[in-house]
Each structure stands twice: as C-alpha cells, then as structure tokens.
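Participant: Supplied in structure tokens, the structure appears directly below.
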Amino acid sequence: MKILISAVGTTDPISNNHDAALLHIARNYRPDKIVLVYSQEMMVKQDLINKVLLSIEGYNPIIEIDSTILNNDEVFLFDKMYEVMGQIVQKYTNDDNEIILNLSSGTPQIISALFALNRINDYNTQAIQVATPKNRANREYTALTESEIDALIMENQDNRLDFVDRSIKDKSEKFTQALVKRHLRSLIASFDYQAAEAIINRKEYNKLLSKKKIAYIREKLYDFSRVFKNQSILSDILSFPLDDSQKKALNYYLMIDVLKEREHIADVLIKAKSLAEFVIEETIKKDHEGLIVFDGNLPKLNPSFPDCEAILDDIDKKMKKSRGIEDTEERIFSVQSTLNLLSYLNILEFYEYDSQLQTAINGILSLNGERNKVAHGLSEIDTRLLSRKKLKQLSENLRLLLVDCLGIDSSYFNYYDKQNKELIKMLE
C-alpha cells in the first residue's frame with residue numbers, strides 16, 4: 001500500500017488559487033491512504049481538508065487522522081518533532097507499505113524532522129517537496145523606504161533592554177540518539193562488535209534505550225568481543241547441549257565465519273587449517289583410541305598402536321610420491337614426525353573414511369600455500385587466488401567437518417546472523 005504521511009500546514013489545502021503541498025502530492029502520487037497529522041491549531045481544518053482531497057476527480061483515498069495531535073507549543077521544537085513524527089512514521093512502516101513523506105507542509109521543524117527521518121532511518125520512504133506556483137517564496141519581499149525601516153525598528157517590541165528571551169537551545173537529544181542507533185546498527189550488521197561495544201558503553205548513551213535493553217545489548221557485545229580478543233567461548237555456546245570438543249569447534253568456526261564476512265582473509269586462512277586439524281584429530285582420537293600420542297603439545301603416531309607401521313608406510317609412500325623421490329628407501333616420515341592436516345588426511349584415507357569428508361579436507365589443503373605465506377612470512381595475499389567464492393567454499397568445507405565428524409547440528413551455524421537481527425531490531 002502506498003501511504004502519504006503529511007502534517008497539515010497553514011497554507012493547506014489551497015493557496016493563491018493553486019494546490020498547496022498536501023493536495024498537490026495527493027493529486028500527483030495518488031496514494032492509497034493519506035495519514036494526516038494535525039496540530040491543535042490546525043484541527044479546525046479537518047472538514048475542509050477532507051472535502052478538498054476527495055474533490056480530486058477519479059480518486060477516493062482512505063483518509064486517516066493520526067491519533068497524535070501536535071501541541072501548539074511544541075511544533076517549533078525540532079527534537080520533539082523528530083521524536084513524535086518518527087513514532088508516527090514507524091507506526092505505518094512495514095515491508096508491504098511504501099511511505100511518502102510531505103516535506104513542504106507544517107512548521108520548518110516538522111519538515112526538517114521528516115527530512116532527517118527519511119535520510120537516517122532505513123524506511124521504505126520517498127520524500128516529496130512541492131514548489132510554489134511562482135517557484136519562489138510564498139510571501140514576496142517589498143523593499144522598504146528609509147522612514148518605513150525606521151518605523152519598523154521603533155515599533156519592534158523586542159528592541160528594548162527588558163525584552164523577553166524566546167530563544168530555545170535545542171540539544172537534539174532524540175536526533176543524536178537516532179544517529180547513534182543508526183551507526184550501531186551499521187556496525188553490528190558488518191560484524192564490528194568491538195567498535196559497537198566501545199560506543200554503546202559510553203556514559204552519555206545510558207539513556208539510548210531502556211535500562212533493560214541497554215544492559216542486554218552491552219552484555220551481548222561484550223560477549224562477542226571477548227571471542228575475537230581472547231578466543232573465549234560464547235556464553236550461549238556454553239549452555240548448548242554439546243560436549244567440550246563440539247563447543248570449542250563451533251565457537252572457533254563461528255569466529256572464522258565472521259572474519260570471512262569482514263574480509264580478514266589472513267586470519268581466516270590461518271584459523272581454518274587449525275580448526276580442521278582440531279576436528280580431524282578429535283575424530284581419529286575417538287575412532288582409533290591410542291593411535292595419537294602427544295610429545296608436549298605435538299601430536300605423533302603411537303609406535304605401540306597395532307596399525308602404526310602400516311600407517312607409517314602409507315604416509316611415507318605418499319610423501320615420497322608428492323616430492324618425486326619414490327626410489328628413496330630411507331623413511332622420511334617416522335614416529336618422530338609431527339602430525340598435521342595432511343598426515344591426518346592420509347590416516348583417514350588409510351581407514352577409508354567417507355570420500356566427501358576427504359574432498360572437504362583437500363579443499364582446505366588447497367589453500368595451504370597462501371596460508372603458509374601469511375603464517376610464516378610477510379607476503380601479501382594473492383586475492384586472485386582467494387575469491388569470495390573460494391572463501392565461501394572453505395566455510396562450507398569446515399561446516400561439513402563439524403557436521404560429519406563432530407555431529408554438530410547445522411542450525412547453530414547462523415548464530416551471529418540471528419543475534420545481529422535481534423540487536424538491530426532493538427536499536428530501531
């Protein structure tokens with residue numbers, strides 16, 4: 001539905017034998033509904049406005065008077081009008097409505113408020129201004145004579161020492177809050193939780209929302225920020241019905257996915273391999289208990305494990321083939337060698353694990369060259385080799401590992417998207 005929201009001004013509906021702004025917009029855009037916002041002073045115009053709007057030939061809109069009546073002593077306060085008009089626009093805003101705002105009727109403060117709302121908030125709106133018939137100010141200025149100027153000064157009742165100060169210092173609190181909320185929504189939508197946390201924690205924004213809402217958002221952003229600062233596990237994940245390995249892996253994957261969205265490619269490459277190694281290591285430890293032992297933090301094959309020699313031979317053979325030294329008799333891979341993602345893949349191949357799982361690991365390993373440049377050198381990432389499509393595939397490969405190896409339900413993977421929607425909704 002197309003809805004026109006308009007204040008009723010002193011010149012509406014007809015001025016100097018021409019449409020005033022409200023009538024002209026209705027005539028041109030023919031909205032399905034016209035929502036009229038009256039001030040106390042303009043309420044006397046109700047019958048006149050309705051009759052003139054319905055006089056447009058072939059047009060019979062729904063005319064609705066909004067329940068909010070603007071106080072005469074507030075229509076010249078920008079921040080108040082920003083708050084009130086914002087509430088009115090919000091009331092009629094949804095995915096099915098196209099909103100038209102009249103930027104030419106009402107006090108300058110009402111017009112400015114609607115202009116700001118159109119620019120700042122993410123509403124489906126278009127704002128319309130209407131020029132006067134002569135394309136200039138409504139009241140023409142006639143030059144005064146010297147005597148008329150002198151009389152004007154003399155008759156000015158404010159031109160004395162005891163004049164009444166009618167100026168109002170507008171702090172624009174609501175307008176400022178709207179700007180801050182918009183900025184916070186933008187930061188959260190781009191997953192920049194640390195920047196959003198730094199802003200919302202400022203004391204001057206304690207009244208940005210209700211105490212309950214501001215405390216909730218601050219707690220969430222603090223929790224999210226800890227993940228990227230310290231690799232802490234999300235509070236929500238700690239409460240999920242998962243074991244410790246599943247919680248660690250899910251938390252790490254979600255962190256990688258956010259880094260991918262923020263295009264922190266170097267971090268994604270380094271962390272993706274680490275996560276894959278962790279998941280496969282946990283899988284092998286569970287399925288073949290005792291095969292892997294640790295020398296400090298370094299994983300190695302257990303020489304006492306029944307299949308150890310056969311696995312060593314298989315890995316050694318594949319390593320020699322990859323290096324083109326098949327004829328070398330001496331082993332280049334032994335029980336002293338530290339296991340990594342490639343050797344874990346070889347173990348999965350030895351035990352004939354699912355081919356789809358092996359394909360996913362190979363996909364992660366295919367980016368290992370770029371990963372090593374970042375992790376072990378100061379090389380620039382070749383973005384030609386790392387398109388968004390490849391990074392998306394990398395994320396999908398990691399998801400497959402988490403689902404197939406650790407049994408993590410895929411419904412957890414959109415955690416941050418769900419949280420973002422909730423926080424953004426609260427900041428509207």
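We number each residue from 1, going along the chain as drawn.
For all residues, glycine too, the Cβ spot is worked out from N, Cα and C.
HIS24 to Ala appears in Swiss-Prot as a mutagenesis experiment; the accompanying note says: About 100-fold reduction of single-stranded ribonuclease (ssRNase) activity in presence of cyclic oligoadenylates (cOA). Among the mutagenesis experiments that Swiss-Prot reports, THR107 to Ala is described with the note: About 100-fold reduction of ssRNase activity in presence of cOA. Swiss-Prot gives this note for the published mutagenesis GLN129 to Ala: About 1000-fold reduction of ssRNase activity in presence of cOA.
Explain the structural surroundings of these features, please.
Facilitator: DSSP assigns HIS24 (mutagenesis position) to a helix in the three-state reduction.
Taking the Cβ of THR107 (mutagenesis position) as reference, residues of its chain lying under 8 Å away and at least six apart in sequence are, in sequence order, ALA7, GLY9, VAL75, PHE76, MET81.
Counting every protein chain shown, the Cβ of GLN129 (mutagenesis position) has 12 other Cβ atoms within 10 Å.
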Participant: Through the lens of DSSP with three states only, how would you label THR107 (mutagenesis position)?
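Facilitator: In the DSSP reduction, THR107 (mutagenesis position) maps to coil.
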Participant: To the nearest whole angstrom, state the Cα distance for the pair HIS24 (mutagenesis position) and GLN129 (mutagenesis position).
Facilitator: 10
Participant: Which of the three DSSP states, helix, strand or coil, fits GLN129 (mutagenesis position)?
Facilitator: coil
